[in-house]
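Novice: Features from Swiss-Prot:
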- HIS96 to Ala: Loss of plasmanylethanolamine desaturase activity. Does not affect endoplasmic reticulum membrane localization (MUTAGEN)
- HIS121 to Ala: Loss of plasmanylethanolamine desaturase activity. Does not affect endoplasmic reticulum membrane localization (MUTAGEN)
- HIS122 to Ala: Loss of plasmanylethanolamine desaturase activity. Does not affect endoplasmic reticulum membrane localization (MUTAGEN)
- HIS131 to Ala: Strongly reduces plasmanylethanolamine desaturase activity. Does not affect endoplasmic reticulum membrane localization (MUTAGEN)
Amino acid sequence: MAGAEDAPGRQPELDEDETAEGRRWGAQHAGARELAALYSPGKRFQEWCSVILCFSLIAHNLVHLLLLARWEHTPLVILGVVAGALVADFLSGLVHWGADTWGSVDLPIVGKAFIRPFREHHIDPTAITRHDFIETNGDNCLVTLLPLLNMAYKFRTQSPETLEQLYPWECFVFCLTIFGTFTNQIHKWSHTYLGLPYWVTVLQDWHVILPRKHHRIHHVAPHETYFCITTGWLNYPLEVIGFWRRLEDLIQGLTGEKPRADDMKWAQKIK
């Protein structure tokens, strides 16, 4: 699925003696090339395993939820769907903010596996549109395995009476995991301007999922706002109360670490 995004916004100032070559953003940026090269066969294998397990569990749990469905559950199920979308949106923002703002690619294990894609994305925002389904969704599938496994265990071990009582809660958890699983796919669609399925553009236009115009706000350096990337519903209210800025001030005051220092380092790489 190919696409092109508008320029990622104003970028960090570079020294005057840097060449035009060093000022390029996108796939030819020195930092983007280095980060892309860190994607390893081992990482690919982990993503494949995560996707297969995740979607197997989704299918298993969905069948059980459908078999247990009753009309009288409808109001609580609707509430669970909305609540699941809201919680998923907040969690997507929390993870996105944490990975964008703190840590380093040099950290053991999580650096190359988890933080690396966030650094690459700010330098080359359209790289995500060149990622296939496995690379796009592998990490999110890994994260949602635990709640999906727990749900499958309950369906296998709990009595019908207990499952009847738990049904609204399990619908909430299932919706939360579905939105969580597809968050990066939704994020990819927000960067894709050509060839999107019609139903995806409808969901974006209705703001059921993250719209393309909405997400552009985040891609203005230094990438310090609008972190929620599932539905984007919480971005404006969190910005109004200065939620992320207050968290950053608190952490910087306690640790002395400067927000987005590693992100800026990669953005300024020229060779």
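Backbone N, Cα and C define each Cβ position, glycine as well.
At each noted position, the model has the original residue.
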Novice: Can you check which residue among the mutagenesis positions HIS121, HIS131 has the largest number of Cβ atoms within 10 Å of its own?
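Specialist: Per the Cβ count, the most surrounded site is HIS121.
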Novice: Measure the Cβ-based neighbour count of HIS122 (mutagenesis position), defined as the other Cβ atoms within 10 Å of its Cβ.
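Specialist: For HIS122 (mutagenesis position), the 10 Å Cβ neighbour count is 24.
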Novice: From the mutagenesis positions HIS96, HIS121, HIS122, pick the residue whose C-alpha lies nearest to the C-alpha of HIS131 (mutagenesis position).
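Specialist: Comparing Cα positions, the candidate nearest HIS131 (mutagenesis position) turns out to be HIS121.
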Novice: Whole-number answer please: how many Å between the C-alpha atoms of HIS121 (mutagenesis position) and HIS96 (mutagenesis position)?
Specialist: 11
Novice: Using Cβ-Cβ distances, find the residues under 8 Å from HIS96 (mutagenesis position) that belong to the same chain and are at least 6 apart in sequence, listing them in sequence order.
Specialist: PHE118, PHE227, CYS228, ILE229
Novice: Which of the three DSSP-derived classes (helix, strand, coil) applies to HIS131 (mutagenesis position)?
Specialist: coil
